[in-house]
Amino acid sequence: MRPIQSPPGVSVPVKSRPRRRPDLTLPLPQRDVSLAVPLPLPPTSGGSGGSSGSAPSSGGSASSTNTNSSIEAKNYSDLVRGNRIGSGAGGTVYKVIHRPSSRLYALKVIYGNHEETVRRQICREIEILRDVNHPNVVKCHEMFDQNGEIQVLLEFMDKGSLEGAHVWKEQQLADLSRQILSGLAYLHSRHIVHRDIKPSNLLINSAKNVKIADFGVSRILAQTMDPCNSSVGTIAYMSPERINTDLNQGKYDGYAGDIWSLGVSILEFYLGRFPFPVSRQGDWASLMCAICMSQPPEAPATASPEFRHFISCCLQREPGKRRSAMQLLQHPFILRASPSQNRSPQNLHQLLPPPRPLSSSSSPTT
């Protein structure tokens, strides 16, 4: 059967999808030069309106991390795969050794035989994340394509995740929160929304440096600020407007969504349990009702006014009322975490209890 053709000289209008909606344009977090932690501006290649200079490099452990990033894709054979240290919906993570340098890394093997368009998007996001360089963000060193399987070489965090950690001392919790906020503010300044902030995606090493990890569901935002409406991430830590799209007129601010997830995680550290009146492993209906219908959880009355206010700034039902990561870095609760006090060896040893390992599996693989 031949397709129906329009008569000569008659043009048929073709409907085109609108490229952007002005009402969905969201403000970017503004750079605050008074921050104790310098945050580089978004790269100029992302569009107009950025700084003409290049982003300043971060100091501290980030500079030392750069010395490990000289592994080329052609040297994949130099990696010796060891134990599996974690697994999730996006893939499996293995501990590997780079034989020429004897350095340890984490190798994430991404699941699935993806279509070409999906593979290009994954590779594009990984390439952008390779340029991320901050002391509180897990470094992405290299990407490999092995027989159609995408594998990502990451910084190795030897103490695992903070899932199950109970940090009831506010001074220590303030230092923990400051590190996470520092990394989150840096990511947001580069138009990167994580979308899955939770304790199991916050890693710690033997130096007690806390870093944000697992960008398997992160999204790079263009200058047009396309809305992030896809349901990725862990529902227990999702913001109300992300679960129920009828809230907030259907608009989703990815930055504010990360702040909600951060607030739930920090309150969970303080309480030693999931802060909502349901189990985070419960059924979806119970979780959604608790998050969308009930009042946001609060810090207990026994906590300090500063901490109670900090949690309130994160867990506002209306996204526009939540503070940005850069604003929260100036909150009185965070400012009490003086690096000169919290970075002494004695306090570092007591900062957190030994976290649970990423995985109970210890069988070596090849």
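FYI, residue positions are counted from 1 along the chain as it appears here.
Yeah, the Cβs are placed from backbone N, Cα and C, and that goes for glycine too.
Where a substitution is noted, the model still shows the residue that was there originally.
Annotation comment: Swiss-Prot describes D196 as active site, proton acceptor. Summarising the annotation, Swiss-Prot assigns ATP binding site to I85, G86, S87, G88, A89, G90, G91, T92, V93, K108 and lists sequence analysis as the type of evidence. Under the heading domain 'Protein kinase', Swiss-Prot lists 79-334, citing sequence analysis as support. Record note (Swiss-Prot) on the mutagenesis of K108 to R: Loss of activity. Phosphorylated by MAPKKK5. Among the mutagenesis experiments that Swiss-Prot reports, K108 to M is described with the note: Loss of activity. Under its mutagenesis annotations, Swiss-Prot gives T224 to A the following note: Impaired phosphorylation by MAPKKK5; when associated with A-230. Annotation of the mutagenesis experiment T224 to D in Swiss-Prot: Constitutively active; when associated with D-230 or E-230. One mutagenesis experiment catalogued in Swiss-Prot, S230 to E, is accompanied by this note: Constitutively active; when associated with D-224. While the structure shown retains the original residue, Swiss-Prot records the mutagenesis experiment S230 to D with this note: Constitutively active; when associated with D-224. Here Swiss-Prot describes S230 to A as a published mutagenesis experiment; the accompanying note says: Abolishes phosphorylation by ASK7/BIN2. Impaired phosphorylation by MAPKKK5; when associated with A-224. According to Swiss-Prot, the mutagenesis experiment T234 to A carries this note: Abolishes phosphorylation by ASK7/BIN2. For T234 to D or E, Swiss-Prot lists a mutagenesis experiment annotated as follows: Abolishes activity of MKK4 against MPK6.
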Listed recorded positions among S87, G91, D196 whose Cα sits within 10 Å of K108 (mutagenesis position): S87, G91
Cα separation, the residue listed as 'active site, proton acceptor' to S87 (ATP binding site) (Å, whole number): 15
K108 (mutagenesis position): tally of other CB atoms within 10 A of its CB: 24
DSSP state at D196 (active site, proton acceptor), helix/strand/coil: coil
T234 (mutagenesis position) versus recorded positions I85, G91, V93, D196 - nearest by Cα: D196
